[in-house]
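S.K.: Structure below; questions to follow.
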Amino acid sequence: MRSLAVVVAVVATVAMAIGTAHGSVSSIISHAQFDRMLLHRNDGACQAKGFYTYDAFVAAANAFPGFGATGSTDARKRDVAAFLAQTSHETTGGWATAPDGAFAWGYCFKQERGAAADYCTPSAQWPCAPGKRYYGRGPIQLSHNYNYGPAGRAIGVDLLRNPDLVATDPTVSFKTALWFWMTAQAPKPSSHAVITGKWSPSGADRAAGRAPGFGVITNIINGGLECGHGQDSRVADRIGFYKRYCDILGVGYGDNLDCYNQRPFA
């Protein structure tokens, strides 16, 4: 979301549970698997060293009971793998020849590097607080006041007045990313609904090449910049994280992993 094209803010209901929910996310991903996925997040070179913890992730996930708990065991695993993959791309510190590979370096950053803008768009509904800046923070790199406002309302924290909480409180940080993951912003479905098979594409979606799968989630997050123009290294990076995490959780990838030939959402 660091480079996310402008998302129209809507007050959407967080999808707290879609379909049949089962248990805690800790039954899907163990502490050891979390550490294996995000192998170098606590490396000394990482800005977010010590910030993103398994306990904070589980605590945040427990506030969204549908996450990692909807549908079959495979659907639940893909939900977790896809969430951690997309957010790993947003926070990556990896490079092509990095130790253990580029896809072992997710969650290296907790806030946008070199942010110069305040990301404040005039809004009566989500007014910017004096002196506050709404640059990318947290796993999804939440940005703009019109995202901080509804995210904060959904999780019960005033993020318009306290945006720095997304980079100082790890549970709040994960909650903002999960809010984005679980919440539809029309005409876009929620990422959660897509990866768990609860989204049915419309005729317009099908005409735009948008079929259920991981690729549509990339389109939701940053389709305006990454989708619909053939091969894109950023899309490939997201897929690389996803495949690695699916392998760790022991689940297949599903279909339609890229968005190379998908038109972005309007």
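First residue shown is number 1, and so on along the chain.
Backbone N, Cα and C define each Cβ position, glycine as well.
Not my notes, these are from Swiss-Prot:
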type     : residues  : note
MUTAGEN  : E90 to Q  : Abolishes chitinase activity
ACT_SITE : E90       : active site, proton donor
MUTAGEN  : W95 to A  : Chitinase activity is reduced to 51.2% of wild-type. Decreased anti-fungal activity
MUTAGEN  : E112 to Q : Chitinase activity is reduced to 0.33% of wild-type. Decreased anti-fungal activity
MUTAGEN  : D118 to A : Chitinase activity is reduced to 79% of wild-type. Decreased anti-fungal activity
MUTAGEN  : S143 to A : Chitinase activity is reduced to 1.2% of wild-type. Decreased anti-fungal activity
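Show me how these features fit into the structure around them.
M.R.: DSSP classifies E90 (mutagenesis position) as helix under the three-state reduction.
E90 (mutagenesis position) has a Cβ environment of 25 other Cβ atoms inside 10 Å.
Packing around W95 (mutagenesis position) is summarised by its Cβ count: 10 other Cβ atoms lie within 10 angstroms of its Cβ, all protein chains included. In the three-state DSSP assignment, the secondary structure recorded for W95 (mutagenesis position) is coil.
DSSP assigns E112 (mutagenesis position) to coil in the three-state reduction, placing it in neither a helix nor a strand.
The Cβ of D118 (mutagenesis position) lies under 8 Å from the Cβ of C128, K132, R133, Y134, Y135, each of which sits 6+ residues away along the same chain.
Within 10 Å of the C-beta of S143 (mutagenesis position) we count 26 further C-beta atoms, all protein chains included.
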S.K.: Please report the DSSP secondary structure of D118 (mutagenesis position), reduced to three states.
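M.R.: SS state of D118 (mutagenesis position) = coil.
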S.K.: Quick one: which of these mutagenesis positions, E90, W95, E112, have their CA within 10 A of S143 (mutagenesis position)?
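M.R.: The mutagenesis positions passing the 10 Å Cα test are E112.
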S.K.: Do me a favour and check the Cα-Cα span between W95 (mutagenesis position) and E112 (mutagenesis position); whole Å is fine.
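M.R.: Per the Cα atoms, W95 (mutagenesis position) and E112 (mutagenesis position) stand 17 Å apart.
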S.K.: Among all protein chains shown, how many Cβ atoms are found within 10 Å of the Cβ of E112 (mutagenesis position), not counting that one?
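M.R.: E112 (mutagenesis position) is surrounded by 21 other Cβ atoms within 10 Å.
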